Amino acid sequence: MGNCLDSSAKVDNSNHSPHANSASSGSKVSSKTSRSTGPSGLSTTSYSTDSSFGPLPTLRTEGEILSSPNLKAFTFNELKNATKNFRQDNLLGEGGFGCVFKGWIDQTSLTASRPGSGIVVAVKQLKPEGFQGHKEWLTEVNYLGQLSHPNLVLLVGYCAEGENRLLVYEFMPKGSLENHLFRRGAQPLTWAIRMKVAVGAAKGLTFLHEAKSQVIYRDFKAANILLDADFNAKLSDFGLAKAGPTGDNTHVSTKVIGTHGYAAPEYVATGRLTAKSDVYSFGVVLLELISGRRAMDNSNGGNEYSLVDWATPYLGDKRKLFRIMDTKLGGQYPQKGAFTAANLALQCLNPDAKLRPKMSEVLVTLEQLESVAKPGTKHTQMESPRFHHSSVMQKSPVRYSHDRPLLHMTPGASPLPSYTQSPRVR
């Protein structure tokens, strides 16, 4: 696909282990993982409780990455057969990177099977001229070919035949969080489901951040959070992932790349990347879950507003919090839990990166919120008044500052892309 890297090219990623401390149990898991067959028929991972593990190779050649024993190398014809020649009626979504199709493979051999039989998968086909180039494609294969966790999307295999670049993932029937929050006609998510999704996403980020060789996700957003049939959240699209700082380094200096509205301000301004950059992005998504609004909103007469700038004045005020709560919740949420979630978002969005909590700390709070939000749990409902979307935006017209050093923006991508793509900062 265009100017591809040759087989000896290196991928810029440092050591990273697929094992982290569990924020809920406090126990470590080891790098001794084994793949087993889950309910869907696809390979999942079981973990040993051995606390000893070592780092993965710092740099790997393309040949080493593509020879991962955890991934199947598909031929282009196999994926053509699996998707019925990429027929439009199998199209799941489309974005700047290309298209995603539903496909079927045999559970045992992983070869193409008849539509409706075998295992359903999502096949992402990159456009040669798309925004997600070979380097990002290879980075995703590199990370997901080694990392395995219940809250990371499972990469089944890939195709690198000629200029064709495809990725084969487990199928996520509920699609992206972005669709559920913002797509017209979507069934509103209950408060309990929103907290469940937040917990799952937080577990995925905690796993990446607390691995022995840290991984910074760098593109955390609603479009990259995919949901299975039970609304369990899994992180997808690792094309922008970056190895965390090593040794005495406190940050990684890198080209500014991410998504407009989600990227941490200090990263946009300086290119200094830390795990706290991901924490900021998580705060934005948590704010989207609370408010039902996009990170960047241009619905008010075409003027673009930052959700963070607009909502921040209300997050720490119990009496005014109802003004930013998603009206689609119909007032059905615990007042105390909503205020705790709002305060947590405020902490994640602290302009001073050092004062933001760790993802493991965020996870502890979210798990407490999830436990009291489960159906059947008694809590105080907070009735929010009915008001029109645009009138709320006018209550606090903090306009997004366009003098920030933002770079070129392109659409983001995920195995099951959203109907409307979030702009990516480059």
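Using the three backbone atoms N, Cα and C, a Cβ is placed for every residue, glycine included.
Annotation of the published mutagenesis G2 to A in Swiss-Prot: Drastic reduction of plasma membrane localization and strong increase of nuclear localization; the original residue is retained in the structure shown.
Confidence annotation: the domain 'Protein kinase' (86-369) carries a mean pLDDT of 93 in the model. Taken from Swiss-Prot, the feature domain 'Protein kinase' covers 86-369, and the record attributes it to sequence analysis.
Annotated ATP binding site per Swiss-Prot: L92, G93, E94, G95, G96, F97, G98, C99, V100, K124, in sequence order.
Looking at Swiss-Prot, you'll find the mutagenesis K124 to E noted as follows: Normal uridylylation and cell death induction in response to the Xanthomonas campestris effector XopAC/AvrAC in the presence of RKS1 and RPP13L4/ZAR1.
According to Swiss-Prot, the experimentally introduced change D219 to A is described as follows: Normal cell death induction in response to the Xanthomonas campestris effector XopAC/AvrAC in the presence of RKS1 and RPP13L4/ZAR1. For the recorded site, D219 (mutagenesis position), the DSSP three-state label reads coil.
Within 10 Å of the C-beta of D219 (mutagenesis position) there are 29 other C-beta atoms, taking all protein chains into account. Residues annotated as active site, proton acceptor in Swiss-Prot: D219.
In the three-state DSSP reading, G247 (mutagenesis position) counts as coil. If you take the C-beta of G247 (mutagenesis position) and look for same-chain residues 6 or more apart in sequence within under 8 angstroms, you find none. Per Swiss-Prot, mutagenesis G247 to R is noted as: Normal cell death induction in response to the Xanthomonas campestris effector XopAC/AvrAC in the presence of RKS1 and RPP13L4/ZAR1.
All chains included, 31 other C-beta atoms sit within 10 angstroms of the C-beta of Y262 (mutagenesis position). Under the three-state DSSP scheme, Y262 (mutagenesis position) falls in the coil class. Mutagenesis annotation in Swiss-Prot: Y262 to A, described as Normal cell death induction in response to the Xanthomonas campestris effector XopAC/AvrAC in the presence of RKS1 and RPP13L4/ZAR1; the structure shown retains the original residue.
Listed in sequence order, the recorded positions from L92, E94, G98, V100, K124, D219 having a Cα within 10 Å of the Cα of Y262 (mutagenesis position) are D219. Shown are the binding-site residues L92, V100; of these, the residue with the fewest other Cβ atoms within 10 Å is L92. Here the C-alpha separation of V100 (ATP binding site) and K124 (mutagenesis position) works out to 4 Å. Cβ crowding, taken as the number of other Cβ atoms within 10 Å, peaks at K124 among the recorded positions E94, G98, K124. E94 (ATP binding site) falls within a strand when secondary structure is assigned with DSSP.
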